[in-house]
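Now, the feature entries from Swiss-Prot:
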type	residues	note
VARIANT	Asp106 to Val	In strain: GS-5
VARIANT	Ser116 to Ala	In strain: GS-5 and MT4467
VARIANT	Ala256 to Val	In strain: GS-5 and MT4467
VARIANT	Arg425 to Asn	In strain: MT4251
VARIANT	Tyr519 to Asp	In strain: MT4245 and MT4251
VARIANT	Arg600 to Lys	In strain: MT4245, MT4251, MT4467 and MT8148
VARIANT	Thr727 to Ile	In strain: MT8148
VARIANT	Leu964 to Phe	In strain: MT4239
VARIANT	Asn1113 to Tyr	In strain: MT4239
VARIANT	Val1208 to Ile	In strain: MT8148
VARIANT	Thr1331 to Ala	In strain: GS-5, MT4239, MT4467 and MT8148
VARIANT	Val1439 to Ile	In strain: MT4239 and MT8148
Amino acid sequence: MEKKVRFKLRKVKKRWVTVSVASAVVTLTSLSGSLVKADSTDDRQQAVTESQASLVTTSEAAKETLTATDTSTATSATSQPTATVTDNVSTTNQSTNTTANTANFDVKPTTTSEQSKTDNSDKIIATSKAVNRLTATGKFVPANNNTAHSRTVTDKIVPIKPKIGKLKQPSSLSQDDIAALGNVKNIRKVNGKYYYYKEDGTLQKNYALNINGKTFFFDETGALSNNTLPSKKGNITNNDNTNSFAQYNQVYSTDAANFEHVDHYLTAESWYRPKYILKDGKTWTQSTEKDFRPLLMTWWPDQETQRQYVNYMNAQLGIHQTYNTATSPLQLNLAAQTIQTKIEEKITAEKNTNWLRQTISAFVKTQSAWNSDSEKPFDDHLQKGALLYSNNSKLTSQANSNYRILNRTPTNQTGKKDPRYTADRTIGGYEFLLANDVDNSNPVVQAEQLNWLHFLMNFGNIYANDPDANFDSIRVDAVDNVDADLLQIAGDYLKAAKGIHKNDKAANDHLSILEAWSYNDTPYLHDDGDNMINMDNRLRLSLLYSLAKPLNQRSGMNPLITNSLVNRTDDNAETAAVPSYSFIRAHDSEVQDLIRNIIRAEINPNVVGYSFTMEEIKKAFEIYNKDLLATEKKYTHYNTALSYALLLTNKSSVPRVYYGDMFTDDGQYMAHKTINYEAIETLLKARIKYVSGGQAMRNQQVGNSEIITSVRYGKGALKATDTGDRTTRTSGVAVIEGNNPSLRLKASDRVVVNMGAAHKNQAYRPLLLTTDNGIKAYHSDQEAAGLVRYTNDRGELIFTAADIKGYANPQVSGYLGVWVPVGAAADQDVRVAASTAPSTDGKSVHQNAALDSRVMFEGFSNFQAFATKKEEYTNVVIAKNVDKFAEWGVTDFEMAPQYVSSTDGSFLDSVIQNGYAFTDRYDLGISKPNKYGTADDLVKAIKALHSKGIKVMADWVPDQMYALPEKEVVTATRVDKYGTPVAGSQIKNTLYVVDGKSSGKDQQAKYGGAFLEELQAKYPELFARKQISTGVPMDPSVKIKQWSAKYFNGTNILGRGAGYVLKDQATNTYFSLVSDNTFLPKSLVNPNHGTSSSVTGLVFDGKGYVYYSTSGNQAKNAFISLGNNWYYFDNNGYMVTGAQSINGANYYFLSNGIQLRNAIYDNGNKVLSYYGNDGRRYENGYYLFGQQWRYFQNGIMAVGLTRIHGAVQYFDASGFQAKGQFITTADGKLRYFDRDSGNQISNRFVRNSKGEWFLFDHNGVAVTGTVTFNGQRLYFKPNGVQAKGEFIRDADGHLRYYDPNSGNEVRNRFVRNSKGEWFLFDHNGIAVTGTRVVNGQRLYFKSNGVQAKGELITERKGRIKYYDPNSGNEVRNRYVRTSSGNWYYFGNDGYALIGWHVVEGRRVYFDENGVYRYASHDQRNHWDYDYRRDFGRGSSSAVRFRHSRNGFFDNFFRF
């Protein structure tokens, strides 16, 4: 029979205890309550649920008397009940109150059979090994070597059904508060919570609003936050009972070997060796050197982190209890002990700790201090953000540097903008691009870069002892993101080792290129000797906006002629001023950004930057490839073939063909051709045969649009007047292009293409022509025999509307025609070989006919598929297709970066493993295959290309290195891409763990610095030159065998958080294992810490709130984080509230002490301030928020129209700057703000995304009504949109029409509307009405301006006229039959006849409406009228009658 006992529990040394009648072991259970969420912070609405058991081995517990009232009638004599305690009192945030001395509990004893399941939980087991121990009085006794014992504790958690208690909810809102909230517009109460809505109906989030002097805060959900002050009762931890594990959990010794650390610093993922482990969850056993446990199992930086840990681990271990912020430290310690017991049980069962490592790491990532939340703001960098390393940190001196000279771009190489270069008004680039940013200003690093360059250029020799497998040249990646000294180093090396400055042949054989986007880079390179060539970015943009963009975004076509490094109106120079290469797309340009756009729009709108998954990429390409085949494209490029028709026929630049324009970007290498493959291949082959000579381009306005023509005169002819020789006559090419699919030429239009004097009276045939279905290629004279055209005696090809019109199909949105001479030999080759004559002008590369003859092939795509078998590797496929590349005329093959890729997934490059995200720069498939094959495959591919005379280009990527395998602690500051500290960041001279060390066992260890001695001996001049950015030469004295932080400027943020390296918050001191300066959490090292009561956390001392860290230190002049909340404690150690100035910065703290972070403060009058991620108020200047900007002046956020440095800008109600936006401002005026600067536009036209045009006056206001601008009379509707192709009725009621192209008011011209109706506008631009004589024709225009055609018009006197349905001319002397079947006859004055008349010799009758009724009496009964007429203008009528009987009334003959 069950026995129910009533116990009274007494207090012993500030702890509640009850004693088992069977032993001296005390079982203490904690308080019960309701189930809450693990991340709950609402103290008012939630209680705590627990059933953890803590066992305290102290004899003093047995001294306490226990009073029980027996309420049962019988019990077993052998029962040894274990007390199980259930609290009947609901827990509140004062659960640690220790003033009461007794408490009543219901205790349900267990039976003997139940106790048999407890695995000897109350036994002391003797062992053969001595261990350190605690005496009954709490004294710590070292182990005796001759004896040993282990202490066994219970592993049984007695299940308790919690008694649910409802907490009394403290009211944080007074009646005055409620009234104040109710008086504010847009604050509404929804489901018991208050929310503040913006005018557009969206919620204000992270928004502090001052109402009548009191601040109300609306949190990240938009709900009004609870500003209740913390409990005034301190967190008193009864460590001698509730933290009884502490003595065993102390560290074995403070030697660093007993910790997992990074550079002697502890991190959130550090493990350590405790003195004891609770083996199998039962027995405290002295640890071995293999027994490491996570630090977070026994120590936490604050109580909130401990609570989060307990809740997280409970969920992982199947313990169904959670704890809210009202939970006491006593309860959390008990829960943590239960978790530790469970962990040890599982370690024994699993026989490893791998699972625990994964679990702890996963928990760490949930804490804002240890994840990317504390690294905000984001989006100012390709990988969310960058970190700059300190040069003079005392804490991480191993990472210090004397260099880290940032942003030394070609424009800014000396640290000041070079006045010679003004095309780009910026400094021409920025330092931080990706990953570990290499410090290319460091002379030791510069020497290593040279060493690596030499390795690449001699790869075959070094790796395979085969010089035929050496690379010939390089592509320099990301020039605008590295120190420009590297350009001198590379150029000097190419001159010294390859002799590129000696003659054109040497230069062309080692033709190296730059990826340098700034407009200043090309002139800089030219001034440096043209040792390498750069892209013609202006031409790329011209191709993009004239041809590739959607129709409503296209510019005119003239930029294709003039917006380039070369004006091609008449390009007849032997040698261009500046050499260059040109392209329309590349592996990372106009490909990955299109994929990003698709992912954001249709797959994952929350994607940041270029951090895609492979699954997202796969889905995006399904859309991309489908779009490529569409006539109306949403994402992909239009008119790719048109771009290549110009690229491959232009003079004075080396064209580069992109792999992804011939083969699909995804899929196996060269497996799937694109729709543009045939057109590009045809152009490549034709280039060998025809493309040579001078060039002339023209823009012609024809019909309703424009076209451009481009002519190459042929080999030997630089000008149109040159007659050349036989080869001249059979070479040359004409390209005709339009970018308007609605292009229509007028009948009188002629497109005249001057092929030059060498081509008079010559047959030409099409190479490419546009058809309804796409582009038709003609590969021979025979194929195009029926389409031959001849030049006239001036050498002109002439085309008409019959030849040229606009098309819309998947390949062409506009028009393309390419024409070549008939009669060229099949093997004609007009290319020019490079000269070996010495170069004497101080330049290495010259853009002459020989360089023009070259073609580069960028032979890879970022997104090509991973090989599934050996034969699919890129380099294997390349080797098999070298004949094809030679047929195309490829002279320079740009290989993919051949480096084994990182797989960290931190950026697109490491996801797709394209070779740019490497950890070992010397591993070209040596250690294992990369995406493109093995090092041996690379050797074979290079040799195969060389066998066809094709030069091979390596990708030199000196900017970054990814995810190095070894970790290092650095002192870092969160910066933007220029290295400027980011406002609002928590990371300022903060210790941070980076992936900054290479292994020391890789190819870097083998080859790093290995060639420097050889290079010094061969080319000593390279090491004598003082570099521009540093003023000192390279330093070859150090060979970098292992990369480390001292060689980097910094890295991208890694998501480890601002607090990952652990410290004591109160003293702001990092926990360190440095032998002479060891500083560790006290609970790990102090044998007395944990055996007496201690105070931690927020404590009210009667005067104010103070804070004690878990190490027992009081916070003074310190910021303290408790979970996600931050507080500040002043010089006296008291928590502050309200506005505060601390160390020169402004902060704001709510009434409960919580600091405003990432929040707006509204003073109640819509004057806004912003407090950043570090709590500092933003003071002056522009600040980036994601992709948007805000502006602040003296701490006030700009809202509305704001004048800044003389320019007017606009900031919306949330403070975000308008860029590229049309804004109706508070005065009701429409304005536009520039897409780049954000400045208000004035005296300028602007086109919106719909293709509509606006004109903004000198005040920046959109004009409306009629305006004369540059001699044109224009009209702008009330919404500011310019009328184009529209009929507008002016204020006087006059109808006017505005030209669809120019928008100019139409005068003295006919216009037809969409219904086919015609209007005539007079010399004043007004639609005419009534009768008009125009060009000898008498016409009529109705009152709405519509011309009468095929209509009866009744004039004022009721007389009727009729106007021809085709010409609109007034009909005279003709019969007319209307649609109703009635016949009329119009006399020589144009009026319809009425009454009896003799018409064409017959007497006929017309009624009062002019309708023909009958002829003379003798005809009307016997003849049926048969009318035949010619509808031709001015024709005569013919009438005949035939005999017929009909059913008409007598005397009435109806027709």
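Glycine too: its Cβ is placed from the backbone N, Cα and C atoms.
At each noted site, the model still has the original residue.
Note that this is a predicted model, so its numbers are computed, not measured.
Locations of recorded Swiss-Prot features on the structure.
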| residue | record | Cβ within 10 Å |
| --- | --- | --- |
| Ala256 | variant position | 14 |
| Arg425 | variant position | 11 |
| Tyr519 | variant position | 18 |
| Arg600 | variant position | 16 |
| Thr727 | variant position | 20 |
| Leu964 | variant position | 26 |
| Asn1113 | variant position | 18 |
| Val1208 | variant position | 18 |
| Thr1331 | variant position | 16 |
Query raised in the report: Taking DSSP three-state, what's Arg425 (variant position) in: helix, strand or coil?
Result: coil
**Report entry** Cα proximity to Tyr519 (variant position), best match among variant positions Ala256, Arg425, Thr727, Thr1331
**Finding:** Arg425
Report task. Express the distance between the Cα positions of Asn1113 (variant position) and Ala256 (variant position) as a whole number of Å. Result -> 24
Query raised in the report: What's the CA to CA span in angstrom from Thr727 (variant position) over to Leu964 (variant position)?
Result: 58
Report summary line: Nearest to Leu964 (variant position) by C-alpha distance, among the variant positions Ala256, Arg425, Arg600, Val1208, Thr1331, is Ala256
Report task. Quick one: of the variant positions Ala256, Arg600, Thr1331, which has its CA closest to the CA of Val1208 (variant position)? Result -> Arg600
Query raised in the report: In terms of DSSP three-state secondary structure, what is the assignment for Ala256 (variant position)?
Result: helix
**Report entry** Inter-residue C-alpha distance, Arg425 (variant position) and Thr1331 (variant position) (nearest angstrom)
**Finding:** 62
Requested in this report: Would you mind reading off the Cα separation of Ala256 (variant position) from Thr1331 (variant position), to the nearest angstrom?
Outcome: 106
Report summary line: Whole-number Å distance separating the Cα atoms of Arg600 (variant position) and Thr1331 (variant position) is 60
